[in-house]
Amino acid sequence: MKKQRKILWRKGIHLAFSEKWNTGFGGFKKFYFHQHLCILKAKLGRPVTWNRQLRHFQGRKKALQIQKTWIKDEPLCAKTKFNVATQNVSTLSSKVKRKDAKHFISSSKTLLRLQAEKLLSSAKNSDHEYCREKNLLKAVTDFPSNSALGQANGHRPRTDPQPSDFPMKFNGESQSPGESGTIVVTLNNHKRKGFCYGCCQGPEHHRNGGPLIPKKFQLNQHRRIKLSPLMMYEKLSMIRFRYRILRSQHFRTKSKVCKLRKAQRSWVQKVTGDHQETRRENGEGGSCSPFPSPEPKDPSCRHQPYFPDMDSSAVVKGTNSHVPDCHTKGSSFLGKELSLDEAFPDQQNGSATNAWDQSSCSSPKWECTELIHDIPLPEHRSNTMFISETEREIMTLGQENQTSSVSDDRVKLSVSGADTSVSSVDGPVSQKAVQNENSYQMEEDGSLKQSILSSELLDHPYCKSPLEAPLVCSGLKLENQVGGGKNSQKASPVDDEQLSVCLSGFLDEVMKKYGSLVPLSEKEVLGRLKDVFNEDFSNRKPFINREITNYRARHQKCNFRIFYNKHMLDMDDLATLDGQNWLNDQVINMYGELIMDAVPDKVHFFNSFFHRQLVTKGYNGVKRWTKKVDLFKKSLLLIPIHLEVHWSLITVTLSNRIISFYDSQGIHFKFCVENIRKYLLTEAREKNRPEFLQGWQTAVTKCIPQQKNDSDCGVFVLQYCKCLALEQPFQFSQEDMPRVRKRIYKELCECRLMD
C-alpha cells in the first residue's frame, strides 16, 4: 500500500508540471488544471492505467501541495507572433517520435504535421520583430529549477519540462517597438483544444527575473476561496459549501448585528458575499456609488439630493458625494464582486444609514427640494453590466433617531446593457452607472418634480412595507410611531384618578341593584363612561379592568335577596348564573313564574318539583297543586323535568292535544312523557272534561338549539320556555349563553322579562 501511494505521488509530481497557468482576465474564474496524459506517458515510458478513485485521491493530495507554492505575481497575458511557434513545433515533432506509439492517446504524426504546416504557413505572412519572439521564447522555456512550481511542498526539485513538452501556438498583433504590448500564449495537448492563459505585462517584465507564475487573485482576506487545481468543474459538496459560508466574515458578525438590531444585511451582499474596501475618504458628506466613474471635470457639477416619486429610475446622490474610480489600484471592474458597502460609507454589515444633517433646522422636520436633472444616454454600452437595486434602506431621522428596517431588496443581473441603478434612503431613490468599455459616466436623470415626502405618496400602498410601521413625513413634527404607546395616541383630558372615581360610583350602583357584578358587561361600562365624559375609553380597557377587579375584591360578600310572590333568591342562588354553574330549582321556578305572569291567560308553568312528586306519590301527591287553576283553559303548559344532573322540558299544547319533549342534548325520556299523559287523563276525569280523555299524541322536537357543554342545560330550558310562551323563534345558540345568563340575572333582580 505504501509503494502504491509512493507511485501515485510521483505521478502527481509529473502531472503538476503538465500545465502551470490558469486563465483569469481579471475576473472570478476557477483554476483549471486538467491531466496532461500524453506528456505523462511520454515521461514514464510505459502505459499508465489507474481508475477514477485513484485519480481523485491523487488530485486532492497534489492540490494541497500546489497551493502552498503559489507566489503573488502579475497575471500572464502575452501576445506574440506566429514565428515563435515554428521552433516550438519543430521541437515538438522531435519529442513526439518515440519507439512506443501506444503511449499516446489519440494524436498521430499526421495530425502533428498538419498542425505544424498550418502554423508555418500562417507565420510566413507576418512581418513582426524577432526580438520579442526570442524574449518570449526565453521567458517561457527558461524556468528556474528552484522556482515555486518546480518544488512540491519542500520535496526534491525535479527537472523542469522542456519547450518540447508543451505544444503551444502563439497569437499576436503588430506593435510598435517602443510599445509594451501584451502576449497571448496558448498551450495545447493531444486531447483538448487550446487553453488561453492569464494576462500579464510584456516580456520585459519577466526579463528582469520575474518568474512566469500565475497571479493569486487578491480576494478579501476573509473570503479567500481555496480550490483544488485538479478539480475541473467539480461541484463542491454541500458540507464544504456550508462550512465556508459559516466561516465567512458575514456570518461572524451577523449575530452581533442581530443583537444590536441596527440593521439587516442587504440581499445583494448575501448573494455576492465579497466585500470591497470601504472608501470613506471621498464620501464623507453623502453616499458613494459602487460603480466606477471618472471625476467630473467641472467641480460645480456636484450631484444634489433629489427625491423622486415611486419611479426608481431617478438618480440621487449626496451634496458632497464623490464617485470613486475602481481602476485606481489596477483592479479590474469585474475582478471584484460589487456590494453596497461602497455605495454608503456609513453602512455597517450590509445596512446603509444616512444621517441627515439637523444643524440647519431646530426641529426634526423633512425639507425636500424639487430638482430637475437631465441625463444623456450614452452612445455605447457594455455587454455585461451588474445592476443592484434596493427599494428601502435604513435612514436616521434627525433627533428622533428613528430607524426603519430594510423592506425590500432586489438584485437584477442584466446582459443586454440596461441602466445600472442603486436605490436607497427609505424610498425608491436610485443611483445609475453605465459602463462604456474602459470609462464610466455618472449622470443625473429625471424630470420628475413630485416629492416622495408628500403625504399623498406615502399613503399609497406601494410606499408602505408590511414589515415596518408607516412613516408619516408630511412636513409635520415627527412623532414616535415605533412603539405605538401613549405618545402616538391622543392625550385624554380625563386622568386616571378622575376615571377611577367615576367608575367606582357606577359600580356602587350596580352592586346596590344586582348584589354583584355578575350581570355587568364591558359594553355597559364603556357606555356609561362615554355618557359621563363624552369620550371613548376603549384604549384604556386594561386600566378599567384592573379597577373592576380591585372593586370586586373589596366587596366579596353582600347580603342581597330577591322576593317575588312566594319565591326568594339569595346570592347563592344568583351565583348559579355566573360562569358555567348549574342552575338550581329556585332560579328555574322563579323565572318560570315571571314567564307565566307575562302571559297569564295562555301559559301555565309547573314547578320543577312537580314531576318528581308525581313519580314518587302519584296523582294524589300533586292533586291540590292545580286546585285553583283550570289547566284545560290554557293554551300552553310548561313542565320542567329535573333528573338530578340534567334539565329537560315537556310542553303540552291543549289545542291539538300534543305532548312535546325538548332536550338540549337530544335525549328522549319516554317515561317522562308517559307520566305526563297519564296525569292529563286523570286530571280530565277529575275536572269532568271528557273531550280531553282521548286523542293525545307525543312528539320529540329535534331541530332545536343544542348545548355544547355540560352546564348550560338549565339555561337552554329557560330560553325554550320564554320563546314558546312569547311565541318567538329559537334564535340563540351556545355562543349566546353568557349573554343570556346575564340577562336572566337582571330579569330575576328586576322581577320582569326584558324582552
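From the backbone N, Cα and C atoms, a Cβ is placed for every residue, glycine too.
A coil conformation is recorded for His646 (active site) in the three-state DSSP classification, outside any helix or strand. Annotation comment: Swiss-Prot describes His646 (among others) as active site, evidence class similarity to another entry.
For Asp663 (among others), the entry in Swiss-Prot reads active site, with the evidence type similarity to another entry. Asp663 (active site) carries neither a helix nor a strand DSSP state and counts as coil. The 10 Å shell around the Cβ of Asp663 (active site) contains 25 further Cβ atoms across the protein chains shown.
DSSP assigns Cys713 (mutagenesis position) to a helical segment in the three-state reduction. The active site annotation in Swiss-Prot covers Cys713 (among others) and is backed by a curator's inference.
Taking Cβ-Cβ distances under 8 Å and a sequence separation of 6 or more, the neighbours of Cys713 (mutagenesis position) in its chain are Trp582, His646, Trp647, Ser648, Ser664, Gln665, Gln707. The note that Swiss-Prot attaches to the published mutagenesis Cys713 to Ala is: Abolishes enzymatic activity.
Here the Cβ of His646 (active site) has 17 other Cβ atoms within 10 Å, regardless of which shown protein chain they belong to.
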